[in-house]
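Peer 1: After the structure tokens below, expect a handful of questions from me.
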Amino acid sequence: MRGTRLMGLLLALAGLLQLGLSLKIAAFNIRTFGETKMSNATLASYIVRIVRRYDIVLIQEVRDSHLVAVGKLLDYLNQDDPNTYHYVVSEPLGRNSYKERYLFLFRPNKVSVLDTYQYDDGCESCGNDSFSREPAVVKFSSHSTKVKEFAIVALHSAPSDAVAEINSLYDVYLDVQQKWHLNDVMLMGDFNADCSYVTSSQWSSIRLRTSSTFQWLIPDSADTTATSTNCAYDRIVVAGSLLQSSVVPGSAAPFDFQAAYGLSNEMALAISDHYPVEVTLT
């Protein structure tokens with residue numbers, strides 16, 4: 001009996017050690033994330049609960065001109081320790097008066113930010129830019145995983161231009177390679193990569209999909225929406241042998257927070273109409 005208990009304890013400790021050495025990453029489109037949402041204590045508590053699952057999380061649809069909502073979120077996340085989460089945030093992005101930011105939240109005890117940049121996609125006023133919201137790129141150093149340095153490219157595509165924007169992510173990858181001499185890159189976000197925005201016949205024209213360089217971790221069969229639709233809008237794509245070999249098999253999936261927390265449809269949709277998509281690295 002004592003030996004059985006000891007074995008159980010050792011297995012539990014091994015599991016905790018493995019958890020400590022792994023890295024959990026997600027992309028989460030929080031619909032209209034701003035002061036109104038973060039002023040609702042119930043919604044804020046669920047958002048905080050979801051974010052705390054991750055070591056790095058990309059939040060999209062940040063509608064927060066003065067970063068008041070971002071500040072509130074960080075206050076909640078760091079209420080016990082001011083260094084639990086740090087952040088990187090983009091400038092407001094968009095071709096017209098409607099603007100969004102990309103927000104990266106990360107645990108500094110697990111990763112460090114080495115560099116950041118905003119992808120230059122051409123002349124917006126000339127009408128020859130590639131993206132409605134130019135991808136934000138962050139280079140991370142991981143303290144524990146097989147891949148020690150990797151970049152994350154964030155994209156929330158414009159639904160009407162999803163095919164062209166996803167295709168243009170191929171050029172963003174080449175730009176990251178050239179700028180940082182880095183092959184290990186994760187491209188993620190709400191690509192609007194399914195249903196009427198990207199049809200099955202259009203995939204053959206998307207280089208990010210046809211090139212063998214890239215692995216698509218969230219399949220077309222996934223449902224990343226909290227609505228009645230069944231669409232794999234949100235994706236995680238990885239390139240580079242070290243990063244690809246660091247992915248825990250079967251770990252990439254949407255996180256259905258409605259089912260996990262027993263929420264009503266109304267409450268789930270109040271949080272967001274998208275589920276986070278997540279993956280674990282070791």
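Any Cβ shown, glycine's included, is placed from N, Cα and C.
According to Swiss-Prot:
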type	residues	note
ACT_SITE	Glu100	active site
ACT_SITE	His156	active site
VARIANT	His143 to Pro	In allele C/D
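Would you situate these features in the structure and describe their surroundings?
Peer 2: Within the same chain, the residues at least 6 positions away from Glu100 (active site) whose Cβ sits under 8 Å from its Cβ are Gln60, Glu61, Val62, Arg63, Pro92, Leu93, Gly94, Arg133, His156, listed in sequence order.
According to its DSSP assignment, His156 (active site) is coil.
In sequence order, Asn109, Lys110, Val111, Ser112 are the residues of the chain that are 6 or more apart from His143 (variant position) and have a CB within less than 8 Å of its CB. In the three-state DSSP reading, His143 (variant position) counts as coil.
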Peer 1: Around the C-beta of His156 (active site), how many further C-beta atoms are within 10 angstroms, looking at every protein chain?
Peer 2: 27
